[in-house]
Amino acid sequence: MMDKDSFILPKDFPELRNDTFLRAARGEEIEHIPVWCMRQAGRYLPEFRESRAGKDFFETCRSPEACCELTLQPLRRFPFDAAIIFSDILVVPQAMGMEVQMCPGKGPTFPEPLKEPEDLQRLKTQVDVYSELDYVFKAITLTRHKIEGKVPLIGFTGAPWTLMSYMIEGGGSATHSKAKRWLYRYPEASHKLLSQLTDVIVEYLLGQVKAGAQALQVFESHTGCLGPVEFKEFSLPYLRDIARRVKDKIKESGLDNVPMIVFAKDGHYGLEDLSESAYEVVGLDWTIDPRSARVRTGGKVSLQGNMDPCALYGTKESISEIVRRMLEGFGTKGYIANLGHGLYPDMDPENVGAFVEAVHNHSRQLLKR
């Protein structure tokens, strides 16, 4: 029998009590700098490992109750200013008809990756996200109710190039050479696949907003293997298309606009372009200097990031000092503190707490000046 929670409707949500994250995303006044972490619902938490023990990863992703619980776990420990729904970027290729398995110690694996352009015929041409990915929407709606207005809930997706790379490589890759071979050898087929992915992603993000997501993040995790020319041809146009189309559809649906974040990891060369792409927030990794990022984006967007996650292996004192420098570099306006990548499984939860505390404390000092 289905849990009654599965039938909870995306309306009458509890009132939001802490909207600091949403205000910072829009560049509005704040009392403290908001902070959250990519992969804050993750294996570094003993309770997360306990909840996940012995369960198939994607089976967990398909359980709204499990996703809700995992999303809420970090909020019980730390005063984060936002939650991000527990899910995975690879649910999109699954919805398009590809099989993905999570192999312990190896990560996500596609038993039958796309090898040549004719393999595109294996993908569904029409994807009904509301039937294929309804479990994500249900998880978002359930979590919005269970979070009781404590903080906003972020929905997310992988970006087209990042998903294309997984679908061709068959998993993670150091060089992405199989996927990049397509860009150089089969540019037309590459654009066809990227367009197909974009269409599904737009509907998927709209569905997340309808379900209750209060912000959206688009993860372009594999920007670093592209040069500036390839980025401008195979990544940027699709990132822009997603933001514009999602915003148009939100408007058409009579829903309130939600802030959108684009995170193109290692895409320094694209910073100016990304700041003119209809996203309210640009996420940064730790290889960019905060002050130069401010200059290069010219106040057009809010910024999110960008502490090296490995700084969390240091002492609480060093974490506090690194956070102070980071905040002084970014300034307090239009800024969301985060890491420049996700939390790693072997990190000490105590140090994650120290990071959050340092952001809140230092930002209150800065705002008094």
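Quick reminder: no glycine exception, Cβ is built from N, Cα and C everywhere.
For Met38 (mutagenesis position), the same-chain residues that are 6 or more apart in sequence and have a Cβ closer than 8 Å to its Cβ are Ile84, Phe263, Asn338, Leu339, His341, Gly342, Leu343. Annotation of the published mutagenesis Met38 to Arg in Swiss-Prot: Reduces uroporphyrinogen decarboxylase activity; the original residue is retained in the structure shown.
Around Ala41 (coproporphyrinogen I binding site), a 10 Å sphere centred on its CB holds 23 further CB atoms from the protein chains shown. Positions annotated as coproporphyrinogen I binding site by Swiss-Prot, on the basis of similarity to another entry: Arg39, Ala41, Arg43, Arg52, Asp88, Tyr166, Ser221, His341.
Cβ neighbour count for Arg43 (coproporphyrinogen I binding site) (all protein chains, 10 Å cutoff from its Cβ): 14. In the three-state DSSP scheme, Arg43 (coproporphyrinogen I binding site) falls into the coil class. Residues or ranges marked as coproporphyrinogen III binding site by Swiss-Prot: Arg39, Ala41, Arg43, Asp88, Tyr166, Ser221, His341.
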How big is the coproporphyrinogen III site in terms of the longest C-alpha to C-alpha distance among Arg39, Ala41, Arg43, Asp88, Tyr166, Ser221, His341, in angstrom?
22
Report the member of Arg39, His341 (the binding-site residues) whose C-beta atom has the most other C-beta atoms within 10 angstroms.
His341
Please list residues from the chain of Ser221 (coproporphyrinogen I binding site) whose Cβ is under 8 angstroms from its Cβ, counting only those at least six apart in sequence.
Ile89, Gly158, Ala159, Thr162, Phe263, Lys265
